[in-house]
Amino acid sequence: MCGGRGGIWLALAAALLHVSLQGEFQRRLYKELVKNYNPLERPVANDSQPLTVYFSLSLLQIMDVDEKNQVLTTNIWLQMSWTDHYLQWNMSEYPGVKNVRFPDGQIWKPDILLYNSADERFDATFHTNVLVNASGHCQYLPPGIFKSSCYIDVRWFPFDVQQCKLKFGSWSYGGWSLDLQMQEADISSYIPNGEWDLMGIPGKRNEKFYECCKEPYPDVTYTVTMRRRTLYYGLNLLIPCVLISALALLVFLLPADSGEKISLGITVLLSLTVFMLLVAEIMPATSDSVPLIAQYFASTMIIVGLSVVVTVIVLRYHHHDPDGGKMPKWTRIILLNWCAWFLRMKRPGEDKVRPACQHKPRRCSLASVELSAGAGPPTSNGNLLYIGFRGLEGMHCAPTPDSGVVCGRLACSPTHDEHLMHGAHPSDGDPDLAKILEEVRYIANRFRCQDESEVICSEWKFAACVVDRLCLMAFSVFTIICTIGILMSAPNFVEAVSKDFA
């Protein structure tokens, strides 16, 4: 019984002694390692030999890509390892002490910085402890939020792929003193970004020579390759622009008498201008290249602007004053003949009026009125017009090929009317009939002028309809060509649509 209790107490005492000895070993080791240690001294056994530093990084997150300021913000953990000749110990002399940690500034560490840093402090890393094991192997893992300058190529925006470089190197050591070796980047803990897809982060070791020195200056450059996800921009910019450009085609379908053709065209043009300003706020103020979406907006604005100009011409044709003159011959041939035939358009009422005129090509002329004073004394019922109508009973219509005939209405050609006005006179003994004939001539002349004005107006209105239909087809083709040709010219258009819109 006593022997069992004695064994327990001995085991407990041995454990406490081991813990106290381990703490004592670690304390003594720290004192031995930092004794006569100079953090400014390069820890190598031979000063003529370079110190090899292995460098890598772990990309955790792409936080922001500022296209306007051309700055990439990333969350990165750096990984640096080297061997310190002065921080080695024999584990048998310090049992239980496998590794020790030194704070920043107490031991030597490489001054590796991000060359293309855009941070106000330049060095954005959090200085952590350096982990050292018994063989002198040192491991330094400082995390940081890095802001690096990156040239943003907006040529294919929003179907663009960006490549941002992260260039790391020693700030004061050359290649003969510090040999910087690259290791592959780690993206196993990467957090996906809602705007960018990470395609890869390949690295490359470079050596650069300066005129001042013969030794090389090595650096490690990692290229962050990322593809923009286009779903957001497609729903908020591209699709509204396509719909607005389609609305611009409705200008040619809107009747000219509605009075809203110009208003609709200008409204569409202003809408595209607003979207253009939204794109300009995102893009950097650079003249190196024009973004793809800006090209599409500009081409659409040009098409809409031309549609407004054509609408003005259409309205001018539609509301043309008949007293302003007849349609020029070349305009009639091009618009009313060629374009109307190509568009399969016919004048309103053309199929109804022309056959009737062809079957009854008759014209009534005042010259055919036979006035016979010798037929007997004129009888009167007390109405002056009755005498006139009695005199017009002999009026008849004769067939004539003249195009001035108006079917269903009494019409007289200008030559016949002038002949009647100057050469045809009734009998000298019937002044009432002469007055009636003069009134008939006036009425016929008014009808003829109205018919001519209606023909001129109908020609101009039909020409306006032809221009509207022709521009509707032409602008539809141009809009489709611009939409497909410009947007599909992006190298990764198919990949972006298949991945983001699927």
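Even glycines carry a Cβ here, placed using N, Cα and C.
According to Swiss-Prot, the feature Ca(2+) binding site maps to Arg42, Val44, Ser172, Tyr210, an assignment based on similarity to another entry. When secondary structure is read from DSSP and collapsed to three states, Val44 (Ca(2+) binding site) falls in the coil class. Sequence-distant neighbours of Val44 (Ca(2+) binding site) (same chain, six or more apart, CB under 8 Å from its CB) are Pro50, Leu51, His85, listed in sequence order.
DSSP gives Leu141 (mutagenesis position) a coil state; it is part of no helix or strand. Quoting Swiss-Prot on the mutagenesis of Leu141 to Asp: No change in inhibition by the alpha-conotoxin RgIA.
According to Swiss-Prot, the mutagenesis experiment Leu433 to Ala carries the annotation: Abolishes dependency on RIC3 for functional expression. Following the DSSP three-state reduction, the secondary structure of Leu433 (mutagenesis position) is helix.
For the mutagenesis result Lys435 to Ala, the note given in Swiss-Prot is No effect on dependency on RIC3 for functional expression.
Of all Cβ atoms in the protein chains displayed, 18 besides its own lie within 10 Å of the Cβ of Val440 (mutagenesis position). According to DSSP, Val440 (mutagenesis position) sits within a helical segment. Under its mutagenesis entries, Swiss-Prot includes Val440 to Ala with the note: Impairs dependency on RIC3 for functional expression.
For the mutagenesis of Asn445 to Ala, Swiss-Prot gives this note: Slightly impairs dependency on RIC3 for functional expression. The structure shown keeps the original residue.
One mutagenesis experiment named in Swiss-Prot is Arg446 to Ala, and its note says Impairs dependency on RIC3 for functional expression. DSSP assigns Arg446 (mutagenesis position) to a helix in the three-state reduction. Long-range Cβ contacts of Arg446 (mutagenesis position) within its own chain (separation 6+, distance under 8 Å) are none.
Here the residue is the original one, while Swiss-Prot reports the published mutagenesis Phe447 to Ala with the comment Impairs dependency on RIC3 for functional expression. With a 10 A radius on its CB, Phe447 (mutagenesis position) counts 15 other CB atoms from all the protein chains.
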Cβ neighbour count (within 10 Å, all chains shown) around Ser172 (Ca(2+) binding site): 9
Least Cβ-crowded entry, counting other Cβ within 10 Å, from the mutagenesis positions listed as Leu141, Leu433: Leu141
For Tyr210 (Ca(2+) binding site): intrachain residues, at least 6 apart, with Cβ closer than 8 Å: Tyr217
Can you name the residues of this chain that are 6 or more positions from Arg42 (Ca(2+) binding site) yet have a C-beta less than 8 Å from its C-beta? Leu51, Trp108, Tyr173, Ser177, Leu178
Which number gives the other C-beta atoms within 10 angstroms of the C-beta of Lys435 (mutagenesis position), all protein chains shown included? 15
